[in-house]
Amino acid sequence: MWKLKIAEGGSPWLRTTNNHVGRQFWEFDPNLGTPEDLAAVEEARKSFSDNRFVQKHSADLLMRLQFSRENLISPVLPQVKIEDTDDVTEEMVETTLKRGLDFYSTIQAHDGHWPGDYGGPMFLLPGLIITLSITGALNTVLSEQHKQEMRRYLYNHQNEDGGWGLHIEGPSTMFGSVLNYVTLRLLGEGPNDGDGDMEKGRDWILNHGGATNITSWGKMWLSVLGAFEWSGNNPLPPEIWLLPYFLPIHPGRMWCHCRMVYLPMSYLYGKRFVGPITSTVLSLRKELFTVPYHEVNWNEARNLCAKEDLYYPHPLVQDILWASLHKIVEPVLMRWPGANLREKAIRTAIEHIHYEDENTRYICIGPVNKVLNMLCCWVEDPNSEAFKLHLPRIHDFLWLAEDGMKMQGYNGSQLWDTGFAIQAILATNLVEEYGPVLEKAHSFVKNSQVLEDCPGDLNYWYRHISKGAWPFSTADHGWPISDCTAEGLKAALLLSKVPKAIVGEPIDAKRLYEAVNVIISLQNADGGLATYELTRSYPWLELINPAETFGDIVIDYPYVECTSAAIQALISFRKLYPGHRKKEVDECIEKAVKFIESIQAADGSWYGSWAVCFTYGTWFGVKGLVAVGKTLKNSPHVAKACEFLLSKQQPSGGWGESYLSCQDKVYSNLDGNRSHVVNTAWAMLALIGAGQAEVDRKPLHRAARYLINAQMENGDFPQQEIMGVFNRNCMITYAAYRNIFPIWALGEYRCQVLLQQGE
């Protein structure tokens with residue numbers, strides 16, 4: 001039976017800054033579990049599989065089953081159900097909150113964070129399996145049980161038409177279909193296995209033009225595997241790393257996720273690396289193409305892309321650029337004396353790869369560059385220490401649920417979820433009853449702050465300061481992020497106001513000052529904050545975005561979410577430390593407020609870039625303005641935002657926004673105008689903060705009624721449609737949102753609407 005392990009090492013090749021706090025990984029133990037436990041797991045798996053085309057999102061039941069066995073669960077309070085004609089009472093809300101918090105406290109890990117699924121994208125696991133296959137480490141790193149669960153996952157998320165999507169809820173794409181078909185083959189499935197599902201997958205690929213129509217990232221992965229030719233790829237010259245930094249196209253000016261993926265890709269392209277040609281690879285050459293492999297027109301293939309994948313079509317300037325590099329520049333760099341420059345570029349690339357690996361304890365900024373960097377380390381030296389240090393960190397990215405084993409979009413969302421959870425629990429005003437939960441969470445926040453900058457000359461490595469920041473996941477990961485720092489700071493400041501007898505010692509003021517320093521340092525000239533770094537180049541750089549599948553990836557843009565979180569954190573900080581860098585804090589807040597107001601859409605909404613979508617963005621937009629004292633009575637911006645939200649409320653009382661809003665940039669309801677507990681909570685939080693209760697409480701009562709009725713028998717909330725997004729077009733799971741935000745919204749509703757009403 002599988003067991004989730006928390007904050008453990010277990011390998012001499014693991015490095016850590018904080019004794020592995022926040023680390024989460026799954027391990028198989030054949031001796032674990034009673035017959036009843038095993039039956040419960042199998043029932044969860046069967047239920048998911050039977051309903052997989054209706055409910056594509058797993059509910060994280062294996063983790064929940066484990067915690068229900070391990071943690072003492074208090075008797076569940078009676079479930080509350082409210083008729084449409086009934087009034088919502090304070091007692092009903094308090095009972096719902098206690099039921100929700102009683103449950104949520106049972107799935108907290110002993111180190112204080114809430115583990116959970118951060119899967120969703122369907123292109124991550126293939127990169128891992130291709131890399132492990134090439135390096136010969138597949139059977140060393142993954143047990144038979146790992147491989148079995150991965151196959152389960154891939155079959156569970158195959159669409160009815162036989163293909164696979166970019167993410168678990170997406171329609172079939174060539175990128176998803178080819179890579180996941182290849183992954184199943186590398187995991188031991190034959191071309192006709194899976195009760196006909198392999199054949200269905202292959203038919204989808206061939207009926208849509210074959211693997212020559214895969215996206216550029218897919219072409220790269222197939223090329224290193226040996227199932228595609230490098231001449232069928234557009235150039236990714238590593239020489240770009242040798243350009244002077246003042247050029248706007250220097251990779252050091254790009255969004256860190258973009259440059260950190262193209263860094264190892266350029267190394268592999270520069271070397272034209274191809275793995276061992278095995279019998280499976282030779283067979284794939286026959287299975288994936290509509291013509292014999294030796295007859296494929298690789299030059300034509302460079303610019304082919306299936307229409308199903310084309311979110312960001314290449315502009316003409318890009319086609320001209322790639323053709324020039326391919327036909328003129330590359331031939332020069334492949335032979336003497338140009339080869340000397342190529343060798344220098346490759347050395348520069350691997351130097352930067354090692355720096356990234358060492359300063360993330362071999363976790364790396366994300367799963368794509370994690371496996372690419374690992375492959376590059378092996379290509380450089382198959383027996384290297386660097387490659388061995390990479391291997392145990394693979395498990396940090398693997399998550400198991402009833403749908404199988406997936407690769408996550410990060411090594412988790414530990415700090416992010418914990419920061420929100422703390423704010424949600426404090427909003428209920430039930431602090432004393434849940435003191436032990438808050439104390440553990442407080443400890444996690446304190447242990448997860450990044451305490452040092454990366455070593456060396458940060459400019460040389462194109463890195464921003466880190467000291468004082470909070471990361472998205474763990475301190476070992478260590479990349480600083482603006483909104484994670486802000487949410488960590490908000491949580492720390494709120495807890496510092498609670499008696500230390502309940503939540504433990506407050507964080508040292510010096511560390512709070514360092515967090516404020518990070519936030520201020522990340523503000524751009526326009527007042528907005530981007531994610532990891534300052535915006536270092538221009539939006540026109542998207543003209544050379546080679547990734548057909550993703551939008552707005554080349555530079556780090558300022559976002560309403562990051563900017564609003566910074567305002568809220570700095571306002572909270574200023575109340576407690578009014579004298580610290582007063583002028584800079586005031587100016588930062590003022591500029592950020594102007595930025596948020598300037599990017600509001602004409603309909604009153606804000607586009608959310610990191611979750612679905614206008615509901616999420618508008619919650620942040622409103623909260624940023626509310627933090628400086630604006631309400632729907634004194635601010636036309638807030639009033640317009642409230643009008644927008646109220647116009648989207650469903651007859652059920654809730655809100656339900658589809659992920660299609662993200663890619664189309666137009667508000668879309670969920671199918672059948674269904675409501676969603678997370679969207680509903682975001683809308684409620686925005687409206688309550690804006691002062692809706694002073695104007696008309698009815699929409700809030702209706703929303704609260706929907707949330708209360710949605711709560712499950714055990715106090716959990718249901719897992720509904722996917723709610724996270726990145727790069728406009730790819731969805732990602734935030735498993736904790738279904739618990740955090742309904743609790744937060746009902747907490748604020750109880751304290752700021754019902755209790756105020758009673759006074």
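Cβ atoms here come from the backbone N, Cα and C positions, even for glycine.
Residues as originally present; substitutions not included.
DSSP assigns TYR410 (mutagenesis position) to coil in the three-state reduction, placing it in neither a helix nor a strand. Among the mutagenesis experiments that Swiss-Prot reports, TYR410 to Cys is described with the note: Produces lanosterol instead of cycloartenol.
Among the mutagenesis entries in Swiss-Prot is HIS477 to Gln, noted as: Produces 22% lanosterol, 73% parkeol and 5% 9beta-delta7-lanosterol instead of cycloartenol. Produces 75% lanosterol and 24% 9beta-delta7-lanosterol instead of cycloartenol; when associated with T-410 and V-481. In this view, HIS477 (mutagenesis position) is surrounded by 26 other Cβ atoms within 10 Å of its Cβ, with every protein chain counted.
Record note (Swiss-Prot), mutagenesis HIS477 to Asn: Produces 88% lanosterol and 12% parkeol instead of cycloartenol. Produces 75% lanosterol and 24% 9beta-delta7-lanosterol instead of cycloartenol; when associated with T-410 and V-481. The unchanged residue is displayed.
In the three-state DSSP scheme, ILE481 (mutagenesis position) is classed as coil. Long-range Cβ contacts of ILE481 (mutagenesis position) within its own chain (separation 6+, distance under 8 Å): ALA469, TRP470, PRO471, PHE472, THR531, TYR532. Quoted from Swiss-Prot for the published mutagenesis ILE481 to Val: Produces 24% lanosterol, 20% parkeol and 56% cycloartenol. Produces 75% lanosterol, 0.6% parkeol and 24% 9beta-delta7-lanosterol instead of cycloartenol; when associated with T-410.
Swiss-Prot lists ASP483 with the feature active site, proton donor, giving similarity to another entry as the kind of evidence. Taking the Cβ of ASP483 (active site, proton donor) as reference, residues of its chain lying under 8 Å away and at least six apart in sequence are, in sequence order, LEU529, THR531, TYR559, GLU561, CYS562, ALA565, ALA566.
Its own atom aside, the Cβ of TYR532 (mutagenesis position) has 22 Cβ atoms within 10 angstroms in the protein chains shown. For the published mutagenesis TYR532 to His, Swiss-Prot gives the following note: Produces lanosterol and achilleol A instead of cycloartenol.
Contacts of TYR410 (mutagenesis position) defined by a Cβ separation under 8 A and a same-chain sequence distance of 6+ are given as TYR118, GLY366, PRO367, PHE397, PHE472, SER473, HIS477, in order along the sequence.
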